[in-house]
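Features as listed in Swiss-Prot:
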- Cys111 to Tyr: In ot77; Causes ectopic expression of gcy-5 in ASEL gustatory neurons (MUTAGEN)
Amino acid sequence: MLTRRNAKQSQRNSADQSLSEFNSSSMTHGSNQSVYHHNQHMDDSEMMMDEQDYSQYQMGFPEEDEMVEGMMTPRAVHQCNVCNKIFVSYKGLQQHAVIHTDQKPFRCDICSKSFRFKSNLFEHRSVHTGFTPHACPYCGKTCRLKGNLKKHLRTHVTTKEELEAAWRPFASNRRPPADIPDDAIVLRGAGGPYYTPPPRPKKKKLGLGEPEHWVDKLRRGDLLPQVELEDKIRRLEDTIFNNMSLERWGNLFEIAKSIAFETHDCPVCKSQFMTRMDCVSHHTLEHENHREGLEFFCEKCYRPFADEASYNQHMSYHTRVSSLIETGEIVPQPADPEILVPTNDEFQMLFGANFGQQMMEPQLI
């Protein structure tokens with residue numbers, strides 16, 4: 001094995017041998033070419049070429065960074081083939097593609113409400129937990145959603161600059177949109193799902209036999225307890241007696257409407273409403289084109305049924321009532337029942353003379 005000194009000596013010998021071969025080949029190159037020999041009296045400094053003169057013979061080899069930049073292929077970006085929005089990564093296109101579908105893969109474990117994005121599910125969970133993580137730095141008020149906190153901050157500041165300064169600690173830390181190069185290659189595509197969608201279970205429709213379903217609704221407080229009519233009237237009387245701001249009959253009727261004699265559930269999202277009209281209005285606006293799973297649906301009661309047998313049994317009740325009305329066995333009550341108007345003496349006894357005069361004005365009845 002050669003030592004380091006022997007290796008250097010061998011490299012020096014090979015260099016001298018190459019130089020001698022070059023000189024011999026130059027001398028015998030041709031008779032027409034002049035051969036210049038080294039003058040023994042020439043100083044070594046004269047043999048050295050000036051650095052400035054030598055620079056003109058250097059070849060312009062590009063630097064490493066210049067080679068990489070020149071040899072790089074144009075960057076590819078991804079464009080949605082539905083709305084033409086451009087994303088710098090395919091992952092971003094996949095996350096965006098769910099907007100153009102009806103898929104809501106992220107479901108709440110408590111109320112089974114579904115969302116398109118996981119961030120929306122995280123915000124929704126605070127409805128059940130009561131967690132209010134966003135606190136106002138001025139008054140300490142806490143908010144469930146960050147957007148509500150920004151609205152609240154406007155009550156403490158007067159200018160836009162102050163609002164931006166107060167909102168800066170709570171602002172999102174997402175990266176700003178990236179600039180798209182001019183020579184970028186645009187790849188159009190649908191993106192496909194970013195996740196593996198689980199099999200969507202069919203929603204269990206309301207039926208007559210499934211006690212577990214009704215027990216769950218009772219535990220969640222979806223069903224109101226059974227209250228006697230006398231208790232409901234007593235609550236209405238207490239509301240009237242404790243509310244001294246009544247001035248018109250219309251106000252009294254509005255208060256009476258708030259008593260929930262019966263609730264109606266939306267057949268799609270199971271939201272509760274006090275009246276059938278509110279339930280129908282909600283279903284028309286929020287679920288206009290959603291008729292999936294409503295094969296056995298009563299339009300009169302606005303309720304779905306689990307199977308055809310339950311639906312037919314329910315519809316037979318409507319048929320029976322209609323036949324009883326046609327035969328005169330049942331007399332339908334008017335839509336607007338008669339109102340028992342108290343006398344002036346009764347109003348004066350309850351609220352005083354001035355209040356009784358206001359309530360008994362003919363144009364307000």
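Quick reminder: no glycine exception, Cβ is built from N, Cα and C everywhere.
None of the listed substitutions appears in this model.
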What three-state class does DSSP give Cys111 (mutagenesis position)?
coil
With every protein chain in view, what's the tally of Cβ atoms within 10 Å of the Cβ of Cys111 (mutagenesis position), excluding that atom itself?
15
